[in-house]
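K.L.:
Here's a structure for you.
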Amino acid sequence: MKTLSQAQSKTSSQQFSFTGNSSANVIIGNQKLTINDVARVARNGTLVSLTNNTDILQGIQASCDYINNAVESGEPIYGVTSGFGGMANVAISREQASELQTNLVWFLKTGAGNKLPLADVRAAMLLRANSHMRGASGIRLELIKRMEIFLNAGVTPYVYEFGSIGASGDLVPLSYITGSLIGLDPSFKVDFNGKEMDAPTALRQLNLSPLTLLPKEGLAMMNGTSVMTGIAANCVYDTQILTAIAMGVHALDIQALNGTNQSFHPFIHNSKPHPGQLWAADQMISLLANSQLVRDELDGKHDYRDHELIQDRYSLRCLPQYLGPIVDGISQIAKQIEIEINSVTDNPLIDVDNQASYHGGNFLGQYVGMGMDHLRYYIGLLAKHLDVQIALLASPEFSNGLPPSLLGNRERKVNMGLKGLQICGNSIMPLLTFYGNSIADRFPTHAEQFNQNINSQGYTSATLARRSVDIFQNYVAIALMFGVQAVDLRTYKKTGHYDARACLSPATERLYSAVRHVVGQKPTSDRPYIWNDNEQGLDEHIARISADIAAGGVIVQAVQDILPCLH
């Protein structure tokens, strides 16, 4: 097994291992792909196979034949027998038709900034192949198969974070994939199972020869939304995981704050039956079931709480109403991204049944742009909610008797508890809400001679979403650390020992134990998670927890009961 290099990217949530496991191939061409399919290929190196369905393969060839006939007859078709964009009034001869496609790669090779994570580029190749298998693009099966070969061999072109306005698709990013697939020039670089090399060398190692693009093929490869959609699919997948973990954190916090389960009673939420609200309430009932730390008041009875409020504060009591629209929103985004995953997004499109071609705009990434704007907004709301819970836990005035800043050893007077950890979290949360600002509605770019005179900024929105997801991953790690320390301290207050496993609900005990395992601390009865400040570096714990989440490790496995509903 070889691990594909992440040297070109700082985004930890995009790590993946190339396993080459063929037992559950993802088939391209005869079935719709899901976000989970994209994650399997992009992250885990699951092998892909082009369908051998005869009708589909014949349709691909028929679209190529249509283009060839159009070139031979001189029929005016955009980007085939004409120039591009604002120069589409330039007629291209039969002799120049192939050169036009190769030149397209060259003049679009203008990317800048950091390299994209490998997993996002792998997702893009998968989606480009999936789009072309519809037989409406006029591209050879041989070129589509190159993407299958690259994916299965762990060969990933380097693509850059700047270059696309999401108008005519991801022209600049896809030029790097195209140039690498055909071995156009040594300046096109790839990652070959962790080793950087130029594209022609990679082709030789794969026993492949350089390809010359035929008419329409360059445009078909570069004129589409596959890169922004690949990034978006990975971001939605990550956000679903982080939402599930956040639900687990809230369940830990409710137990640590000695909260009630009454606020999640079905009677309340059936009276306001938004799907996300119903889901959140039902999940919280399950997450808190059989806990010894929660107030079990599902019978509708109420008890006075000494000097505390008779009902929980809003961040606990209104959890379903707050999280419900976020869950619904993420679900809607996922549906839109899956439609985009299974769409044909280049131009023109070829209708082989009616021997016609149509000039259109499926390359405009507006659904992706707006979807990723909304996803970042929802991530900011998720962080805001967790931040409020952390503030309750850290403040003895509101924590129902927990020590200030969740101090462990109060006899050591210099201990400050999780004060620094909260400050770090406070530095992250505003940034996440800032990233929640939209970009699809901003900065109109009257690009390319006013041909691309409206754009989606879908690619930029998606890359911002990637950044937001990676930052939120660190914030969730901090929230988990607060939750684990808090339930240890609540357990001590209730039982006289610190091992929260004895008191937690079974569902949250799994999450608690997973975090303890990841940070390398077994629970004990005589000490909570954090005892003295100088006995561990909490920055290392943040990094370990974040890395485990990124790798789909034991923390993610601990919330598997929640994930199917979100996926």
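Keep in mind that glycine also has a Cβ here, set from the backbone N, Cα and C atoms.
Annotation source Swiss-Prot lists active site, proton donor/acceptor at TYR78, citing similarity to another entry. Among the features that Swiss-Prot reports, (E)-cinnamate binding site is placed at ASN223, GLN311, ARG317, ASN347, LYS419, GLU448, ASN451, with the record citing similarity to another entry. The note that Swiss-Prot attaches to the published mutagenesis LEU108 to Ala is: Slightly decreases catalytic rate. The mutagenesis experiment LEU108 to Gly is recorded by Swiss-Prot, whose note states: Decreases catalytic rate. According to Swiss-Prot, the mutagenesis experiment CYS503 to Ser carries the following note: Prevents formation of artifactual disulfide bonds and increases solubility; when associated with S-565. Where Swiss-Prot documents CYS565 to Ser as a mutagenesis experiment, the accompanying text is: Prevents formation of artifactual disulfide bonds and increases solubility; when associated with S-503.
Buried or exposed, and what's around them? Tell me for each listed feature.
P.N.:
When Cβ atoms from all protein chains are considered, those within 10 Å of TYR78 (active site, proton donor/acceptor) total 17, not counting its own.
Long-range Cβ neighbours of LYS419 ((E)-cinnamate binding site) (same chain, at least 6 residues apart, Cβ-Cβ under 8 Å): ALA394, SER405.
Annotation for LEU108 (mutagenesis position): same-chain Cβ neighbours under 8 Å, separated by at least 6 residues, are LEU171, VAL172, LEU174, SER175, MET222.
On its own chain, CYS503 (mutagenesis position) has GLN255, SER291, GLN292, LEU293, VAL487, ARG490, THR491, LYS494, THR495 as residues at least 6 apart in sequence with a Cβ closer than 8 Å to its own Cβ. Following the DSSP three-state reduction, the secondary structure of CYS503 (mutagenesis position) is coil.
Cβ neighbour count for CYS565 (mutagenesis position): 14 (other Cβ atoms within 10 Å of its Cβ, all protein chains included).
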K.L.:
In the structure shown, which of the binding-site residues ASN223, GLN311, ASN347 has the fewest other Cβ atoms within 10 Å?
P.N.:
GLN311
K.L.:
Just counting, how many other CB atoms are there within 10 A of the CB of ARG317 ((E)-cinnamate binding site)?
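P.N.:
A count of 19.
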K.L.:
Fill in the CA-CA distance, ARG317 ((E)-cinnamate binding site) to CYS565 (mutagenesis position), as an integer in Å.
P.N.:
22
K.L.:
List the recorded positions among ASN223, GLN311, CYS565 whose C-alpha is within 10 Å of the C-alpha of TYR78 (active site, proton donor/acceptor), in sequence order, or say none.
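P.N.:
Neighbours among recorded positions: none.
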